[in-house]
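S.K.: Dropping the structure in here first, questions after.
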Amino acid sequence: MTTACPARTSSLMDDLLGLLRIRIKRGVNLAVRDISSSDPYVVVKMGKQKLKTRVINKDVNPEWNEDLTLSVTDSNLTVLLTVYDHDMFSKDDKMGDAEFEIKPYIEALRMQLDGLPSGTIVTTVKPSRRNCLAEESRVTWVDGKLVQDLVLRLRHVECGEVEAQLQWIDLPGSKGL
């Protein structure tokens, strides 16, 4: 005797808008937390998701060029980026953090942009007290894709910035934008 399949419950794909690829490019003038340098890495959190880059040893101007990909179910969520100094024998030291909204980027994605020339600036986000931008952030149409470049000024620390770039990945079968 076979049993009937239970009614399908909602899956992650039903709520998933798509994937947000955050390229952590580099750190600039990060704080010294060891004797003469730091061993920095970045942790990115959005909702319950948490991802991290590799550690770059003895460098306050590290180049990660590392992609961290988050699944997006809510465009109102903010992304928290925290830089840490890796320590071998003690707790890792915090080297500052920055927060940014993905909503302006998502809103630009929802526009019909096909046919725009590569390099077209679609929108800009200005630095303000409500965001951690060190300079104006441009959302640009590049080779058929929308990217947003960010220079984030770290908070709760004496100095340091992190350069990052956002890119969207559509997933077949997801709710989409």
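The backbone N, Cα and C atoms fix where each Cβ goes, glycine too.
Residues as originally present; substitutions not included.
Annotated domain 'C2' per Swiss-Prot: 4-118, in sequence order. Residues or ranges marked as Ca(2+) 1 binding site in Swiss-Prot: Arg33, Asp34, Asp85, Asp87, Asp93. Taken from Swiss-Prot, the feature Ca(2+) 2 binding site applies to Asp34, Asp39, Asp85, His86, Asp87, supported by experimental evidence. Recorded in Swiss-Prot as a mutagenesis result, Lys50 to Ala carries the remark: Small reduction in the ability to bind liposomes in the absence of free Ca(2+); when associated with A-52. Here the residue is the original one, but Swiss-Prot notes a mutagenesis experiment at this spot, Lys52 to Ala: Small reduction in the ability to bind liposomes in the absence of free Ca(2+); when associated with A-50. Here the residue is the original one, while Swiss-Prot reports the published mutagenesis Asp85 to Ala with the comment Impaired Ca(2+)-dependent phospholipids binding and reduced abscisic acid (ABA) sensitivity, as well as altered membrane localization and PYR1 binding; when associated with A-87. The mutagenesis experiment Asp87 to Ala is recorded by Swiss-Prot, whose note states: Impaired Ca(2+)-dependent phospholipids binding and reduced abscisic acid (ABA) sensitivity, as well as altered membrane localization and PYR1 binding; when associated with A-85.
Walk me through the surroundings of each of these features.
M.R.: Of all Cβ atoms in the shown protein chains, 20 besides its own fall within 10 Å of the Cβ of Asp85 (mutagenesis position). Look at Asp85 (mutagenesis position): DSSP puts it in a strand.
Shown in sequence order, Val43, Val44 are the residues of the chain, 6+ apart in sequence, with a C-beta less than 8 angstroms from the C-beta of Lys50 (mutagenesis position).
There are 15 other Cβ atoms within 10 Å of the Cβ belonging to Lys52 (mutagenesis position).
The Cβ neighbour count for Asp87 (mutagenesis position), using a 10 Å radius over every protein chain in view, is 13.
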S.K.: Taking just the CA atoms, what is the gap between Asp87 (mutagenesis position) and Asp34 (Ca(2+) 1 binding site) in Å?
M.R.: 8
S.K.: Tell me, which recorded positions from Lys52, Asp85, His86 are within 10 Å of Asp93 (Ca(2+) 1 binding site) if we use the C-alpha atoms?
M.R.: Asp85, His86
S.K.: Give me the mean pLDDT over the domain 'C2' (4-118), rounded to a whole number.
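M.R.: Value for the domain 'C2' (4-118), mean pLDDT as a whole number: 90.
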S.K.: Which is it, of Asp34, Asp39, Asp93: the one of these binding-site residues whose Cβ has the most other Cβ atoms within 10 Å?
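M.R.: Result of the Cβ crowding comparison: Asp39.
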S.K.: Within the chain of Arg33 (Ca(2+) 1 binding site), which residues six or more apart in sequence place their C-beta under 8 angstroms from its C-beta?
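M.R.: Result: Asp85, Asp93, Met95.
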S.K.: Specify the count of other C-beta atoms within 10 Å of the C-beta of His86 (Ca(2+) 2 binding site).
M.R.: 16
